[in-house]
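Everything below concerns the one structure shown next.
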Amino acid sequence: MMFVTGIVLFALAILISVALHECGHMWVARRTGMKVRRYFVGFGPTLWSTRRGETEYGVKAVPLGGFCDIAGMTPVEELDPDERDRAMYKQATWKRVAVLFAGPGMNLAICLVLIYAIALVWGLPNLHPPTRAVIGETGCVAQEVSQGKLEQCTGPGPAALAGIRSGDVVVKVGDTPVSSFDEMAAAVRKSHGSVPIVVERDGTAIVTYVDIESTQRWIPNGQGGELQPATVGAIGVGAARVGPVRYGVFSAMPATFAFTGDLTVEVGKALAALPTKVGALVRAIGGGQRDPQTPISVVGASIIGGDTVDHGLWVAFWFFLAQLNLILATINLLPLLPFDGGHIAVAVFERIRNMVRSARGKVAAAPVNYLKLLPATYVVLVLVVGYMLLTVTADLVNPIRLFQ
């Protein structure tokens, strides 16, 4: 029951985020003298609407977004006589840019508010964990009897028996230098027998011989990344974990901006990698293992939201919503039509072009002909809609689950 409740709550939170995005456009458009014809939440048939002043407000049947209809957003629109002087495309560049940025800006504001609240209540995670092979804990070596499921074991493991402690930094496994925990684990998996391992402890290099223990682990087979059971070496160590840091009312402010900046970099990397994830999504639809690093749709996001609520992980619920708003802001600022960033790029281009013409003693040129940009816009739309359908299908037939 809580899982379904979580799905509904997260879907509602997404809808509110989109509604606030459009509200940002509407509020700034009004403040700068433009006419807002309609403000609707959802698409499709109208369920309810009312008119206040010159704006019609309403709710439509399909709760998958919303829109804010500003008069004269492009020169190709039909305008009523009272709209001609207030048409958006005729306004000063700074006004147009302000209106267009207000939507993504609202999503960014939501992200900042949520991250600030998380910093106060739960603390912020460290996006830059230790890059060295720092040992966090030692223990026995358990067999992975099935994917993600370890059998019970007791007693010290090979690392502990050899004298390796929590806080030690592994720098070499046999003849292989390692600079991260993943590199260390990979080197151990390939080893067997008694292997010299070099660790740094309090600035001193210590060589200790560790008896590598054979065990079963599920690892990628190298052909499409499918996980398969394999016999590998293990020494019974875990990576050092850096817990979240809680902040006060004032210290949380710079921490929020710093964390959001780091998160934006990660979001940018993820967006740049989208084309490389198509194959993994297709394999997931065909019944293969779903890569948790593949992108998700609104459907997948709501399922993850349901998982977080079902297990009482409200911090994950709000953090995921903050991250989603940051993604919405970032995508909408891409300088491609039909995104807000594409319209901003057109407005800035017109401004620079007319400044150059003015410097040459020429009059301002006509606004950009959006009809000539339609082919490029349609290409972007086809790619975006196609990718959305791919992710929705993958989320329906093979969703990413936090707990299974």
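Note that the numbers count up from 1, one per residue, in the order the chain is shown.
Just so you know, glycine gets a Cβ as well, placed from its N, Cα and C.
Annotated features, as they stand in Swiss-Prot:
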- GLU22: active site (ACT_SITE)
- HIS21, HIS25, ASP202: Zn(2+) binding site (BINDING)
- 121-203: domain 'PDZ' (DOMAIN)
- HIS21 to Ala: Does not restore cording to deletion mutants (MUTAGEN)
- ASP340 to Ala: Does not restore cording to deletion mutants (MUTAGEN)
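Location within the structure of each feature annotated in Swiss-Prot.
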{"residue": "HIS21", "record": "mutagenesis position", "Cβ within 10 Å": "24"}
{"residue": "GLU22", "record": "active site", "Cβ within 10 Å": "21"}
{"residue": "HIS25", "record": "Zn(2+) binding site", "Cβ within 10 Å": "27"}
{"residue": "ASP202", "record": "Zn(2+) binding site", "Cβ within 10 Å": "7"}
{"residue": "ASP340", "record": "mutagenesis position", "Cβ within 10 Å": "24"}
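In the three-state DSSP scheme, ASP202 (Zn(2+) binding site) is classed as coil.
Mean pLDDT for the domain 'PDZ' (121-203) in this predicted model: 87.
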